[in-house]
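Listed in Swiss-Prot for this protein:
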ACT_SITE  H253  active site, proton acceptor
BINDING   D254, S269, Y271, D273, S275  Ca(2+) binding site
MUTAGEN   L306 to A or V  Slightly lower synthesis of 8R-HODE. Little effect on epoxyalcohol synthase activity
MUTAGEN   L384 to A  Increased synthesis of 8-HPODE, 8-HODE and altered product stereochemistry
MUTAGEN   L384 to V  Increased synthesis of 8-HPODE and 8-HODE
MUTAGEN   L384 to F  Increased synthesis of 8-HODE, synthesis of 9-HPODE and 13-HPODE. Retains chirality in 10- and 8-HODE
MUTAGEN   L384 to M  Significantly increased synthesis of 8-HODE
MUTAGEN   V388 to F  Increased synthesis of 8-HODE, synthesis of 9-HPODE and 13-HPODE. Retains chirality in 10- and 8-HODE
Amino acid sequence: MLRRFSSTFKKKGDRESKQNGTASSSSAAVANTNNNDNKRHSKISAARKSSSDDDRNEKKGNSVSPFEKYASVLHASRSPIPNQTGDGAYLEHEHTTSLLQDARHLGFKDFKTLKEVIESKLPGGQLIDDKTMLMERIIQLVSRLPHNSKHREELTNAFLTELWDSLPHPPLSYMGNDYAYRSADGSNNNPTLPRLGAANTLYARTIPPLIIQPGGLPDPGLVFDTLFARQTFKPHPNKVSSVFFYWASLIIHDIFQTDYKNPNMNKTSGYLDLSILYGDVQEEQNLIRTFKDGKLKPDSFSEPRLQAFPATCCVLMVMLNRFHNYAVEQLAAINENGRFTKPADNLSEEEAKKAWAKYDEDLFQTGRLITCGLYINITLYDYLRTIVNLNRTNSTWCLDPRAQMEGSHTAPSGLGNQCSVEFNLAYRWHSATSATDEKWTEDVYERLMGKPASEVSMTELLMGLGKYQAELPKDPSKRTFADLERQADGRFKDEDLVNLLVNAVEDVAGSFGARNVPKVLKNVEILGIIQSRKWNVGSLNEFRKFFGLKPYETFEEINSDPDVAESLRSLYDHPDFVELYPGIVAEEAKQPMVPGVGIAPTYTISRAVLSDAVALVRGDRFYTIDYNPRNLTNWGYSEVRYDLSINQGCIFYKLATRAFPNWFKPDSIYAHYPMTIPSENRKIMKDLGREIHYSWDRPQYTPPRVDLVSYSNAKLVAEQQNQFRAAWGDTVEFVFGKASKEFKLYQDSAFIQKHADVMSKLLNKEEWHRSVKEFYEDITAKLLEDKTRRFGGINQVDITNDVGNLTPVIFAANVFSLPLKSKENPRGIYTEHEMFKVLAALYNCLYFDIDKTKSYPLHHASQAVGEPLGKALEANVKALGGSSLLSGIFRSFRENKNALKEYGVHLTKQLLENGLGAHEIAWAQFLPTVIAMVPAQAQAFTQIVDFYLSKEGSKHLPAIQRLAKQDTKKSDEQLLHYCLEAVRLNDMSGLYRQSETTLAVTDEAVEVTIQPGDKVFVSFAKANRDASVFPDPAEVRLDRPMNSYINPTLGPHGFLSKETSHIALTAMLRAVGRLNNLRVAPGVQGQLKKIPQPGGYSAYLREDHGSYSIFPTTFRVQYDA
């Protein structure tokens, strides 16, 4: 009897392990007196406390009858005597509830929760909004199910799995420089397997060789002669250029370097980490570095094997070297968050040595991450798009292995990569050697061996290569190629490098497929066949089956050419016996397909290479998990980032224009699409409707701009507008299309003077100036009120982004009825901030297009916004004349009338009455005026505020604040002088113009000759501190003659005189001067970061510090209420 009671009340948890989500009884169990009783218990359930369901029911007032509550006990009392086991106990049978029984425990809200859970798991499901408390509702749902519910267990398991999968196990990203930077030998890419993919580790094997091969394989020389040897050159069917295959050579040598002393060893890393540039191991890396400012030795690269390749391979390496050195210069100048701060001067010798070493190391390693980022983006968006023929489409799709995947069945990333012997063979693309490179290789044999390649034995070849390698200087900066000579600074001449690159762009590569390998490479290919046999790699069919491809059943399937198929049959007897390497070379090549097949490789290679590309990139932690702005810096991440709206993501032009800024036009097809020959590119772009986007002439040297810094020359260029015009070239036609003819009239002095005279007669000067002053004061004060954020008793406002940049926008919108969207005009087209960005982009494109790498994207962005803006203005002018169907819409822009709007309407109507057409008014008068005025005024305002809040100018702030509270003509004059002095002392910009004349000038005691067509840049920074013109040049003085100031950006702008800008800036300074205790915001937000640029001007950092702007974009200040 005691045993029966013991088995009756024993806890289930004592019998077996608890399942997820299954609750055990809360009653105390009778001690188990027999360990053998674990599986033999009474059917009577143990007494337990009420479940959550019972609690819920009781709270609802649903009382449970005693008969229901103790039904199991009553049932047991009527049960027959247990006799199912030898010791008189019942066999235990686990009973679970059905779906219908579970559903009875759930409410309507629970079913809604289930629906949301299912929706979140569907493909394309949105991220979970945790404000809906979905996770907590899941907990509620599961807790309401019975303890013996199978669905409770399944839901609990799913919940646990999701929580587990939310975090990586083990973590793949760690803190510290050991993991933040790439190691020299590629180790630590996967921290849990630190030697995976490192240099000097063994090759992996991709497929097991299971097929029993014949005892005697064909002679390698015979294989070459019958399957490999090129009889005639076959140009690539898609006209892919040699540059594509040179880039492929970089990739191949980046991840494969067989140790010929131990061919199972790979001496380089298994990652695309540019070890060809930086070195395979630390000792090699030390030889390429200067150990100063993070730089590499000029025009040098580590990999000596590339010296034996066609010279353009080396040119590409030099370009990457130059980009690295450019990148570290920018990193040091920006110094994001103090990451690259130079050591203090007061350190001890030992401390200083360590600090400078760390400074160099941080710059070098971050520069490497950035340069690798450019390298991989070119590989994915220029090189890979060419492989699959996406360059012949306008599609922005790309097979980017770094894609962020959502869901439970996603491809892992950052796990590492180990190169295999099979892919070492798969990447030998000698068939694609161009006719030019074939001839070059023959000449190399003659020069090194003294006889034709056909007469060079294998022994002689190996000895000759060994001798060549031994004679190469160990110091990369001492090496050269293509008989080029280094200059005094260690660099090669740009002209020599560009000629090699351009020739390669125009050089069509060879075709894949059987009998396309140059005979000059016979010994090289024999070595490859022999090595593949020593590696015991699987057969061609085994390789195909590994990738899910149908194995070849006949030789004709391998290659439909009867002669090639017969040669294969004679050599191998059966398709299963065809070796991997000879097989992938002798296979039939795919025919081009748009998109799909670009480089037309052989069939097996086409599939395998894409898998390897994904493995190489997705397996690399530095291209996936740790590829982010924090590691590359905001500037570095942005600089190498692709833009799908530009060339569908292709970015080779960034490398070309940074390396050779004076050779490639910003829109040169040679820079944008170098992996297909230009003549074929022209056909492609014509079909795509993009032919006009590019220039097609062969790159030529463009003299660098003439930089002038003296006051006399600055004044000359600023005032002689007929001799120095805006350097916009063909830009106006590209941006404004058919309206460009009218826009150019803005530079016609006769046209401007004629209509300025008309305007002066139409305007009441005194009344106009009063209206401008009142408007600017009111709008500035209103923006200060609306945009100020108050927290912790402090008022803070972005005085640049929310006040200085918007005030002239609102002014222009009122005068010219710009389609501005605001609270007052909700039917507008552009918001105030958008309008400023539009006008700033157009100004930059038309008047300050200096950075060639940024020029092409800038032109396309300007084209996208410029023409629509001009058309909107023209429609508005027509509306004022009452002749436009859109007059009702554009009248809404003027619903909120004020004096300035009335002036604008009046002037427009008068111009129409004076015989000017709406098209001419909009494109030759209004649009050029707005583009020139708005950004320039905004820039000047920020320069003024920045100066008087700086250490140098803050002593004048009390006087400005005193004058701001006065409303007299004298206070206006004094405030204007404060404005002009601040601009003089704080203007780091300049003028960029094109000369229309021949002129000889003296600048800083140097004779400079300027020719027609020369680009000229004058910097204001030095000119404005010329002591001969400005006595006490560093001081603010209010008595300087007005005509001594050089500030052409402040006007005149069309019919708006320079006085208009002067009044505007004075009014804005007055409004700001009325703020109490005005000061800069603490920290970086209160710093107007300027980066010095070549030529004596400074660029501003954008708010995210990711790129430069000629206009300030953000500057926060604080003031008291």
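Cβ atoms are placed via backbone N, Cα and C, with glycine included.
None of the noted substitutions appears here; every position holds its original residue.
Structure coloured by features recorded in Swiss-Prot.
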residue: H253; record: active site, proton acceptor; DSSP class: helix
residue: S269; record: Ca(2+) binding site; DSSP class: coil
residue: S275; record: Ca(2+) binding site; DSSP class: helix
residue: L306; record: mutagenesis position; DSSP class: helix
residue: L384; record: mutagenesis position; DSSP class: helix
(message) For the Ca(2+) site (D254, S269, Y271, D273, S275), what does the 8 A shell look like? I mean other same-chain residues with CB within 8 A of the CB centroid.
(response) G186, A199, I255, T268, G270, L272, L274, I276, D280
(request) Could you tally the C-beta atoms, other than its own, that fall within 10 angstroms of the C-beta of L306 (mutagenesis position)? (result) 22
(request) Ten-angstrom check, please: count other Cβ atoms within 10 Å of the Cβ of S275 (Ca(2+) binding site), all chains counted. (result) 26
(request) Taking only the Cα atoms, work out how far D273 (Ca(2+) binding site) lies from L384 (mutagenesis position), in Å, as a whole number. (result) 17
(message) To see if you understand the setup: which same-chain residues, six or more apart in sequence, place their Cβ under 8 Å from that of S269 (Ca(2+) binding site)?
(response) D185, G186, S187, N189, G197, A198, A199, I255, S275, D280
(message) Quick check for you: of the recorded positions Y271, L384, V388, which have their Cα within 10 Å of the Cα of L306 (mutagenesis position)?
(response) none
(request) Would you mind reading off the Cα separation of H253 (active site, proton acceptor) from Y271 (Ca(2+) binding site), to the nearest angstrom? (result) 11
(message) Given a separation of at least six residues and a C-beta threshold under 8 Å, show me what packs close to L384 (mutagenesis position) in the same chain.
(response) C398, L399, A613
(request) Give the number of CB atoms, excluding that of V388 (mutagenesis position) itself, located within 10 Å of its CB. (result) 21
(request) Determine the minimum-neighbour residue: among D254, D273, listed as binding-site residues, which Cβ has the fewest other Cβ atoms within 10 angstroms? (result) D254
(request) Please report how many Å separate the Cα atom of Y271 (Ca(2+) binding site) from that of V388 (mutagenesis position), as a whole number. (result) 22
(message) Just to be sure I understand the packing, how many Cβ atoms besides its own are within 10 Å of the Cβ of Y271 (Ca(2+) binding site)?
(response) 28
